[in-house]
Amino acid sequence: MVVEDSQKSTITDEQNPSRVDNDDDDLEDGEILEDADDAASAASKPPSAFLRNPHPLENSWTFWFDNPSAKSKQAAWGSSIRPIYTFSTVEEFWSIYNNIHHPSKLGVGADFHCFKHKIEPKWEDPICANGGKWTMTFQRGKSDTSWLYTLLAMIGEQFDYGDEICGAVVNVRNRQDKISIWTKNASNEAAQMSIGKQWKEFLDYNEPIGFIFHEDAKKHERSAKNKYAI
């Protein structure tokens, strides 16, 4: 949402000022197309016309990457997650999005997150601790557009219960990609059902989706059952 307008305004792909081909095979998962040390400066230098009239978002957001090459069976869960970049304007978002690999280009095992600034994409984060997540599944390599539209709806504050949303994550796995939206208060059924229904509408997603409490996921892992479904 652009702060200057009291009504919700949609951020769309047509507003992307500099679409680029990010098919650089030499780019490592989770890295910016520029040198990693120059990522922040590269992303904060959109065309001068956009610098003159930035469009602030209602919230600042941080991209996080979980590098599969850094994972090991001995490592604590979440220990390899690292922040990539924080953005607070529409222009900064597009500068970053245009210079990172999209899900179809990430290696198997990679997790890419976009969470509200100062919320870590971990169950242990105090804001996430009592929450849960909605999850959609996609054929391997076919989640790019849905990931983008999820981000646009989320950072553009298109959800009626946007304050309930912590962030979103795309998980790249052998047989499928998964996109999840994490929320704060899993027991608030009205909020969770609203978020799930709107998300399906935004993406025109016709398959059933389920909501799992983080607490259940911690206890039962893959055998955790959906508490809500749409």
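Each Cβ is built from the backbone N, Cα and C atoms, and glycine gets one as well.
The natural variant SER6 to Thr is recorded by Swiss-Prot, whose note states: In strain: Sonesta, Polder, Paloma, Laureat, Baby Bop, Hystyle and Midnight. In strain: GN 1140, Black Knight, Amanda, Imuna, Clipper and CY-10 S4, alleles PveIF4E(3) and cyv. In strain: Jolanda, Imuna and Evolutie, allele desc. In strain: IVT 7214, B/R RIL 105-25, USWK-6 and USWKH x H S4, allele bc-3.
ASN53 (variant position) carries neither a helix nor a strand DSSP state and counts as coil. Quoting Swiss-Prot on the natural variant ASN53 to Lys: In strain: USLK1, USCR8 and USCR7. In strain: Imuna, Clipper and CY-10 S4, alleles PveIF4E(3) and cyv. In strain: Jolanda, Imuna and Evolutie, allele desc. In strain: Raven, allele PveIF4E(2). In strain: IVT 7214, B/R RIL 105-25, USWK-6 and USWKH x H S4, allele bc-3.
Swiss-Prot lists PHE65 to Tyr among its natural variants, and the accompanying note reads: In strain: USLK1, USCR8 and USCR7. In strain: Imuna, Clipper and CY-10 S4, alleles PveIF4E(3) and cyv. In strain: Imuna and Evolutie, allele desc. In strain: Raven, allele PveIF4E(2). In strain: IVT 7214, B/R RIL 105-25, USWK-6 and USWKH x H S4, allele bc-3. When secondary structure is read from DSSP and collapsed to three states, PHE65 (variant position) falls in the strand class. PHE65 (variant position) is surrounded by 23 other CB atoms, counting those within 10 A of its CB over all protein chains shown.
As annotated by Swiss-Prot, mRNA binding site applies to 73-78, LYS105, 123-124, 173-178, 218-222, with the evidence given as similarity to another entry. Sequence-distant contacts (6 or more apart, same chain, Cβ under 8 Å) of GLU221 (mRNA binding site) do not exist in this structure. GLU221 (mRNA binding site) carries a helical DSSP state (H, G or I).
Other C-beta atoms found within 10 angstroms of the C-beta of ASP111 (variant position) number 24, with every protein chain shown included. For the natural variant ASP111 to Gly, Swiss-Prot gives this note: In strain: USLK1, USCR8 and USCR7. In strain: IVT 7214, B/R RIL 105-25, USWK-6 and USWKH x H S4, allele bc-3. The structure shown keeps the original residue.
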Distance from ARG173 (mRNA binding site) back to ASP111 (variant position), taken between C-alpha atoms, in Å: 9
Alpha-carbon spacing, LYS105 (mRNA binding site) to PHE65 (variant position), which is rounded to whole Å: 14
GLN176 (mRNA binding site) and ASN53 (variant position), Cα-Cα, nearest whole angstrom: 40
